[in-house]
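Undergrad: Take a look at this one; I'll ask things after.
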Amino acid sequence: MTKETIRVVICGDEGVGKSSLIVSLTKAEFIPTIQDVLPPISIPRDFSSSPTYSPKNTVLIDTSDSDLIALDHELKSADVIWLVYCDHESYDHVSLFWLPHFRSLGLNIPVILCKNKCDSISNVNANAMVVSENSDDDIDTKVEDEEFIPILMEFKEIDTCIKTSAKTQFDLNQAFYLCQRAITHPISPLFDAMVGELKPLAVMALKRIFLLSDLNQDSYLDDNEILGLQKKCFNKSIDVNELNFIKDLLLDISKHDQEYINRKLYVPGKGITKDGFLVLNKIYAERGRHETTWAILRTFHYTDSLCINDKILHPRLVVPDTSSVELSPKGYRFLVDIFLKFDIDNDGGLNNQELHRLFKCTPGLPKLWTSTNFPFSTVVNNKGCITLQGWLAQWSMTTFLNYSTTTAYLVYFGFQEDARLALQVTKPRKMRRRSGKLYRSNINDRKVFNCFVIGKPCCGKSSLLEAFLGRSFSEEYSPTIKPRIAVNSLELKGGKQYYLILQELGEQEYAILENKDKLKECDVICLTYDSSDPESFSYLVSLLDKFTHLQDLPLVFVASKADLDKQQQRCQIQPDELADELFVNHPLHISSRWLSSLNELFIKITEAALDPGKNTPGLPEETAAKDVDYRQTALIFGSTVGFVALCSFTLMKLFKSSKFSK
């Protein structure tokens, strides 16, 4: 509930006691003589007996049926209507005029129907709506009145009905609370009174909450899990007697209610089933205790439309233009725990059934994953099941490419804190200058790097990606149409671990390479050619000529298929010559059959991302003294000028002082 102010418009025939209700409610006493129509009255939160359920302010709007224009104006700005009648004539007018009039205005707001002037009622009797407060401050509401039932059946916009008396103060606070509750805890999204069932969206939300609360994945909520859910949602323990009452109630329903006679709602020694959890919340809705259900739903960030709050799924994160987003230690820890929780057979991999259970409380696999052939975009075991290493690598890639997807799925998985705590933003990329050229500075705070693998078709790019994931070489050639991704972790000297993303661009290669914004996501470009194909290297030369801005990025030349006979390239310049001309390393000769050469390449790519200056074209080696951060140079120069100016000013003052003393 995000509304801070609720507007309650009080309607009804002349003489039913609308103004008296307002005065008696606010003054706590009955005043016989008052004006016909009261001005709007604002009631603060602390007036309510249940401040947790109340908005910041509730405005009561008194109306008169003699001025329909003013009445309609107020109705159109109302959040809830308090419709009052007091006798047979005004009761008939409710269904013959008032409710049809609301419909004619196109209003889609709840109506609280109130029978006023019930002065003879001193307590709730069998003919009135029973309203009582139990030990948990929940409201149990039941309509048992011959007047109310027919009108409730005909007009679904009526939220509930109540009898009041302005003269004796009977149920005034309760009526006011029901007006608030119709907005703060609406019944309509949860329960379909016409069929007597929870609505589909409510069922979906409650099923997801059950799955997240079933910590041991046994399909039952045992006493400890119920206690945990109770503390999480209501910040207090559940009474043993109340818990036993719930169990007995569910057992009784499953034995005697024909609808549930063959369905287990509670199993002694195991706990409440998913069906039992749904039935319990259905009972809350039927008895007017849907505040309980809403408390559960809102703890899990559901809005009034029963979707998870978008601000929770996609929190705003300030990311500078040259920064990237990675998982924090807390994020990695949570994802490790999720993996271990759903690895039921403890074989170190998530099979299809385990993945299905894991993603059951989400909308399904992320779109990024389905478009990149998950799980074969990362490390899988010999059964094709994603390993923990592959799981963490996949989420590292997802966070780097689209952190908003990660925050959403963290919430879906049940991450309890602000999803931003599971992420960390790297420092903005600094630029340095050497030989008049700007290039990227060294990196020391990142663990995830992105590499575009480009080259002529059939030069071995796909085999390179497969080898990166530890898969054996295949002789079968399959051209890459859509972009492909491979992500894995690797360890450099010193034991520091990094995640490397290799992207093969497919038919989108030209479009991506000419998109300078897309290239900002790229840390290294791996220029691959087939050393056994004399026509292969010319493709790279033409790319570098066409997209000259590629030379602003670190480049790594790779000569693939080195196990085959090396061919002279039919090109105006040979690979080694071009590398020398660009001041980058000579091509690294690799083969999918030589594992050591592949490992050397992946380490080389990562090192190029960490130290861009050694691999960016057009940067001849210079002494460290000449290769400095251009911002630092400006700072040092400015400091020097300032120091000289200060010394000059001091000397002038000393000179003038000396001259004056003479």
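The backbone N, Cα and C atoms fix where each Cβ goes, glycine too.
I grabbed these lines from Swiss-Prot:
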BINDING   12-19, 62-64, 116-119  GTP 1 binding site
BINDING   ASP214, ASN216, ASP218, TYR220, GLU225  Ca(2+) 1 binding site
BINDING   ASP343, ASP345, ASP347, GLU354  Ca(2+) 2 binding site
DOMAIN    3-185  domain 'Miro 1'
MUTAGEN   LYS18 to Ala  Loss of function
MUTAGEN   SER19 to Asn  Loss of function
MUTAGEN   THR33 to Ala  No effect
MUTAGEN   GLU225 to Lys  Induces collapsed, globular or grape-like mitochondria; when associated with A-354
MUTAGEN   GLU354 to Lys  Induces collapsed, globular or grape-like mitochondria; when associated with A-225
MUTAGEN   LYS461 to Ala  Induces collapsed, globular or grape-like mitochondria
MUTAGEN   SER462 to Asn  Induces collapsed, globular or grape-like mitochondria
MUTAGEN   THR480 to Ala  Induces collapsed, globular or grape-like mitochondria
Undergrad: Within 8 Å of the Cβ centre of ASP214, ASN216, ASP218, TYR220, GLU225, which other residues of the chain have their Cβ, at the recorded Ca(2+) 1 site?
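TA: Other same-chain residues with Cβ inside the cutoff are SER213, LEU215, GLN217, SER219, LEU221, ASP222, GLY271.
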Undergrad: Return one of helix, strand or coil for LYS461 (mutagenesis position), based on DSSP.
TA: helix
Undergrad: For the recorded positions listed here (LYS18, LYS117, LYS461), which one has the lowest count of neighbouring CB atoms within 10 Å of its own CB?
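TA: Per-residue Cβ counts within 10 Å for the recorded positions LYS18, LYS117, LYS461 bottom out at LYS117.
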Undergrad: Give me the CA-CA distance between SER64 (GTP 1 binding site) and SER462 (mutagenesis position), in Å, as a whole number.
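TA: So the Cα of SER462 (mutagenesis position) lies 77 Å away from that of SER64 (GTP 1 binding site).
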Undergrad: Just name the most isolated of the recorded positions SER19, SER64, ASN216, SER462, going by other Cβ atoms within 10 Å of its Cβ.
TA: ASN216
Undergrad: Have a look at the recorded positions LYS18, ASP214, GLU225, GLU354, LYS461 and say which one has the shortest Cα distance to ASP119 (GTP 1 binding site).
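TA: That would be LYS18, nearest by Cα distance.
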Undergrad: Quick check on the mutagenesis positions: of THR33, THR480, whose CB has the lowest count of neighbouring CB atoms inside 10 Å?
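TA: Per-residue Cβ counts within 10 Å for the mutagenesis positions THR33, THR480 bottom out at THR33.
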Undergrad: Quick one: of the binding-site residues GLU14, LYS117, ASP347, which has its CA closest to the CA of GLU225 (mutagenesis position)?
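TA: Among GLU14, LYS117, ASP347, ASP347.
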Undergrad: Cα-Cα separation of ASP347 (Ca(2+) 2 binding site) and SER19 (mutagenesis position), in Å?
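TA: Rounded to the nearest whole number, the Cα-Cα distance is 71 Å.
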Undergrad: Once near-sequence residues are set aside, which residues in the chain of ASP218 (Ca(2+) 1 binding site), 6 or more away, have Cβ atoms under 8 Å from its Cβ?
TA: LYS270
Undergrad: Between the binding-site residues ASP62, LYS117, ASP214, ASN216, ASP343, which lies closest to THR480 (mutagenesis position), Cα to Cα?
TA: ASP343
Undergrad: In the same chain, which residues outside the set ASP343, ASP345, ASP347, GLU354 have their CB within 8 A of the centroid of the CB atoms that define the Ca(2+) 2 site?
TA: PHE342, ILE344, ASN346, GLY348, GLY349, LEU350, ASN351, CYS385
Undergrad: Mean pLDDT for the domain 'Miro 1' (3-185), rounded to an integer?
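TA: That region's mean pLDDT is 83.
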Undergrad: With a 10 Å radius around each C-beta, find which of these recorded positions (GLU14, ASP62, ASP119, GLU225, ASP347) has the fewest other C-beta atoms nearby.
TA: GLU14
